[in-house]
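Quick look at what Swiss-Prot lists:
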- 31-98: domain 'BTB' (DOMAIN)
- D32 to A: Impaired homodimerization and PPP2R5B proteasomal degradation. No effect on PPP2R5B-binding (MUTAGEN)
- H45 to L: No effect on homodimerization, PPP2R5B-binding, nor on PPP2R5B proteasomal degradation (MUTAGEN)
- N132 to A: Decreased interaction with CUL3, especially with the neddylated form of CUL3 (MUTAGEN)
- 133-237: domain 'BACK' (DOMAIN)
- R318 to E: Impaired PPP2R5B-binding and proteasomal degradation (MUTAGEN)
- E371 to R: Impaired PPP2R5B-binding and proteasomal degradation (MUTAGEN)
- G386 to C: Decreased interaction with RBBP8 and complete loss of nuclear localization, found exclusively in the cytoplasm (MUTAGEN)
Amino acid sequence: MAGDVEGFCSSIHDTSVSAGFRALYEEGLLLDVTLVIEDHQFQAHKALLATQSDYFRIMFTADMRERDQDKIHLKGLTATGFSHVLQFMYYGTIELSMNTVHEILQAAMYVQLIEVVKFCCSFLLAKICLENCAEIMRLLDDFGVNIEGVREKLDTFLLDNFVPLMSRPDFLSYLSFEKLMSYLDNDHLSRFPEIELYEAVQSWLRHDRRRWRHTDTIIQNIRFCLMTPTSVFEKVKTSEFYRYSRQLRYEVDQALNYFQNVHQQPLLDMKSSRIRSAKPQTTVFRGMIGHSMVNSKILLLKKPRVWWELEGPQVPLRPDCLAIVNNFVFLLGGEELGPDGEFHASSKVFRYDPRQNSWLQMADMSVPRSEFAVGVIGKFIYAVAGRTRDETFYSTERYDITNDKWEFVDPYPVNKYGHEGTVLNNKLFITGGITSSSTSKQVCVFDPSKEGTIEQRTRRTQVVTNCWENKSKMNYARCFHKMISYNGKLYVFGGVCVILRASFESQGCPSTEVYNPETDQWTILASMPIGRSGHGVTVLDKQIMVLGGLCYNGHYSDSILTFDPDENKWKEDEYPRMPCKLDGLQVCNLHFPDYVLDEVRRCN
């Protein structure tokens, strides 16, 4: 590869002027300057050099001693490099190879011929591979080149190939401590399991015994909580650096504590447990296809805007609610198939960990609930009201993540189901829903700072305390709608309005409303093009996405609508349709490590 030659041609070279100078040059006419480099002499035209190079223009037009000289000695570049640069100035073309690019880049930088510098950068980026990465890295460092983002592109290659590069002696020799630290701190390394990054660091340290003094500092950029317990025990604790580094022993102890306290992991938010991920993925936990329940398989909306299905464990639940705590997903309640083959309200709670693509069943809620609402405040997940087939609730309970237990708190003011809940400013807002009489416009907010005592909370029949407070009602009564907080406001989308409670006759409510907590006012916004209920909602790229659901024409949807809050406009077909028509889906944005996504890519 080193001998491969590639030609580059200038697109801005003035052909008419250059042709004239080229003819004079070839005939040896009117040459008025000789440039001496090493033991070689190059004759040229001052005027041509001045038009092509800022370096020569200043030399020949400013008050410099070389202006009137006919022989000029240039130092700091090679004759080989300058001969190619001089050819470019006359002919507008240049040939580059790995054997010559170093000297040509040196000469181009010297005489400030930026176009040739760009050609050299393009050539190097096209040629970069594992075998010559260290050489290219050294070359760019030698000349401090960063034209057209060449360093960023080189770093992208390095991050994408970090582990295999760290097995190469030439790369290990050249990679500095500072560069290694910057790479280990970069979330784009997520395509490699953390244990592989640790082994790569070991290779760098072993390459030169003098590097061991950096061990404690480097180790702090390895995220041991992302490893498996087996990897920590078998590959980290057995290494010579475990005995050498006090910081490594501390990090391992932290990781082992993290592994042991399974239920508390969402609250142990520290650098060593955070996924290396630059951008979250819109994630759909599948609910219903028509009237058939689907296990909670996972769909990912991935660029270039296609849907991937994430293979892995499934949970036998059609969840009604989703809660996110530090990139862990909790799916709560909803419906599950009973032994009689019928759907029943569920008390089950499952937690999904995208780090390992794994599920864990948590403590059940105190009572089965479907069509209820949840919200996360601090270390608690609140579950509000809801129903079973035979009973409607007003009870409210909360899940303590630290001890994997549920306890009752101050109940909602009335029995209700089909409502929606969202947390804003550390308060849980509940909107709409169905009461014993009709669909509701009610908005009620739960303030945990006003909760009663433990003794009060244990009495399920207690009277309502001042924990719940009514706010201004929505403009439209609705149930089975969706609500999301965005930029300090609450947005409500779709749903239905029950007209006759006895027959459950209903009509669609396609309207959109926004709530401003500072003024306690609701404002009507542009209605959805196609009203729906049972849909999912999330925010992506400053737009609110509405996915799937049951449309008012009676058909289940696989489409995605997007709402721009700034312009108050709806758009359709901005994103590809989901691979199936879904109702009751739960949607969120999750960070996944790239090694999980790579496996998804292979399966799709």
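For all residues, glycine too, the Cβ spot is worked out from N, Cα and C.
On the structure: features taken from Swiss-Prot.
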| residue | record | Cβ neighbours (10 Å) |
| --- | --- | --- |
| D32 | mutagenesis position | 13 |
| H45 | mutagenesis position | 19 |
| N132 | mutagenesis position | 16 |
| R318 | mutagenesis position | 27 |
| E371 | mutagenesis position | 24 |
| G386 | mutagenesis position | 33 |
Ask   = Of D32, N132, R318, E371, G386, which mutagenesis positions are close to H45 (mutagenesis position), meaning a Cα within 10 Å of its Cα?
value = D32
Query = What mutagenesis positions in the list D32, N132, R318, E371 lie within 10 angstroms of G386 (mutagenesis position), counting C-alpha atoms?
reply = E371
Query = Of the mutagenesis positions listed here (N132, R318, E371), which is spatially closest to D32 (mutagenesis position) when Cα positions are compared?
reply = N132
Inquiry  = To the nearest Å, how far is the Cα of N132 (mutagenesis position) from the Cα of R318 (mutagenesis position)?
reply    = 53
Ask   = C-alpha of R318 (mutagenesis position) to C-alpha of E371 (mutagenesis position): distance in Å?
value = 11
